[in-house]
Amino acid sequence: MADSRDPASDQMQHWKEQRAAQKADVLTTGAGNPVGDKLNVITVGPRGPLLVQDVVFTDEMAHFDRERIPERVVHAKGAGAFGYFEVTHDITKYSKAKVFEHIGKKTPIAVRFSTVAGESGSADTVRDPRGFAVKFYTEDGNWDLVGNNTPIFFIRDPILFPSFIHSQKRNPQTHLKDPDMVWDFWSLRPESLHQVSFLFSDRGIPDGHRHMNGYGSHTFKLVNANGEAVYCKFHYKTDQGIKNLSVEDAARLSQEDPDYGIRDLFNAIATGKYPSWTFYIQVMTFNQAETFPFNPFDLTKVWPHKDYPLIPVGKLVLNRNPVNYFAEVEQIAFDPSNMPPGIEASPDKMLQGRLFAYPDTHRHRLGPNYLHIPVNCPYRARVANYQRDGPMCMQDNQGGAPNYYPNSFGAPEQQPSALEHSIQYSGEVRRFNTANDDNVTQVRAFYVNVLNEEQRKRLCENIAGHLKDAQIFIQKKAVKNFTEVHPDYGSHIQALLDKYNAEKPKNAIHTFVQSGSHLAAREKANL
């Protein structure tokens, strides 16, 4: 292996060396029939037409035509790896989940890192939140902790999620990323201020995937063996140390090595530098939740660590690269509704929305039997239920067992110990407007107390450098929001915008919009 090449670059050579003592496999069709000639199609004479009987060609071409599956609507670009979670501290007083059963217990895991808004071919070094999803293969089925690298999010009501993502994606006419769309949405929804401030800070462009923290972000509920429950948040802190990329380095890498994050993770694991994260929880009792100064289920806010300290739980360690990217990373499906006994959902509205949205998009992208795909299969649990058939049913379809319940033939029975924790709710049923639920207090604390002067300066520069491409009226709305956080925050951004706006005229792509018709006025006049 050439000394100048990294393991990712030498993957093909490494594969060959591993098989050096083996004879080459016999080339076959998808049905296993040996292939005599893979380089030439069957024709009538050297210049004649192809024959339909050339099943080697049709088998190859038909499969090629169907290689791609729908891209994830968000988190399309990603890297994956496998490893284990090891318990280092006892939290059984909070949760009966088997994953936390005893100190020293190891549970296999799969992890996928990702950017959010970009397509599958986009650069790893863009300013964007990072997905940090963990699948725990437990004896009680899979637990999917579908987190990000930030403890907060842009919105607190799931009905806004499609519009939020649309604003971050491409303009429906120009098919270009549109700063007007991005900043118009953010400026109209000031609950985004906290996440926007985090995003445009130094941590907005992590140095690969190994040097960033992860967060479950949502509020969850833990239930112990006595049926006692608490609310919790999950944190996983990088043991490699936080490292971020400068704007300049990120821009350079996006051209020189757009797959920088994937390459860095693969090479680290291939050379035995296994990345790890220390796993923590925060705990809040139900009584504390009742007297908390704000909604403890609000995804745009954090729980202060001084009041709700981090409690160590264990370690996440990644020690295996994917054997095949498509099989183990592109097809992996994380679902927040996959929660074994001892871990449950809270009233967090965004979490509640994701409980439906994630399995729904997996059924669209991968098919209704996506849990049969090996990387998604809960292989450490025995799956026994009354679900049958459907496209791509890849197992024994549970044989001749009854497919209805209840029945009198000894088929799977319900497990009372798996009953969810009961809780009583009362209140008015309506659509509650949460747009103005204190959008600035924690952002102000972040700006004043967490960031130093140099970091605040870079934050304002990063925001202004992006906001400058939006229209002036949108700039004004955004600056007004930042000013409400802190006068200096708004004034520094405005000063930078004034400089940008004085240096060059605003460029705009004008489109004709008319309700109920796609025809421009001139086109209609010519009808």
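FYI, residue positions are counted from 1 along the chain as it appears here.
A Cβ is built for glycine as well, from the same backbone N, Cα and C atoms used for every other residue.
Heads up, this one's the original sequence, none of the swaps are in it.
What you are looking at is a predicted structure, and each value in this text was computed from that prediction instead of being measured.
If you look up Swiss-Prot, you'll see His75 (among others) marked as active site, on the strength of a curator's inference. DSSP assigns His75 (active site) to coil in the three-state reduction, outside any helix or strand. In the structure as shown, the Cβ atom of His75 (active site) sits within 10 Å of 23 other Cβ atoms.
Neighbour count (other Cβ atoms within 10 Å of the Cβ, all protein chains): 22 for Asn148 (active site). Taken from Swiss-Prot, the feature active site covers Asn148 (among others), and the record attributes it to a curator's inference.
The NADP(+) binding site feature in Swiss-Prot is assigned to His194, Ser201, Arg203, Asn213, Lys237, Trp303, His305, Lys306; the stated evidence is experimental evidence. The Cβ of Arg203 (NADP(+) binding site) has Asn149, Thr150, Met212, Ile242, Asn244 as same-chain neighbours under 8 Å, each 6 or more residues away in sequence.
The heme binding site annotation in Swiss-Prot covers Tyr358. Long-range C-beta contacts of Tyr358 (heme binding site), restricted to its own chain and to partners at least six residues apart, with a cutoff below 8 Å, comprise Val146, Ala333, Phe334, Asp335, Pro336, Ser337.
Among the mutagenesis results in Swiss-Prot, Asn526 to Asp has the note: Abolished localization to peroxisomes. The residue drawn here is the original one.
Looking only at the binding-site residues His194, Ser201, Asn213, Trp303, Lys306, the one with its C-alpha closest to Asn148 (active site) is Asn213. Lys306 (NADP(+) binding site) sits 33 Å from His75 (active site), taking the C-alpha atoms as the reference points. Within the set His194, Ser201, Arg203, Asn213, Lys237, Trp303, His305, Lys306 that the record links to NADP(+), no two Cα atoms are more than 23 Å apart, and one pair reaches that distance. Distance noted between the C-alpha atoms of Lys237 (NADP(+) binding site) and His75 (active site) is 21 Å. His305 (NADP(+) binding site) and His75 (active site) have their C-alpha atoms 29 Å apart, to the nearest angstrom.
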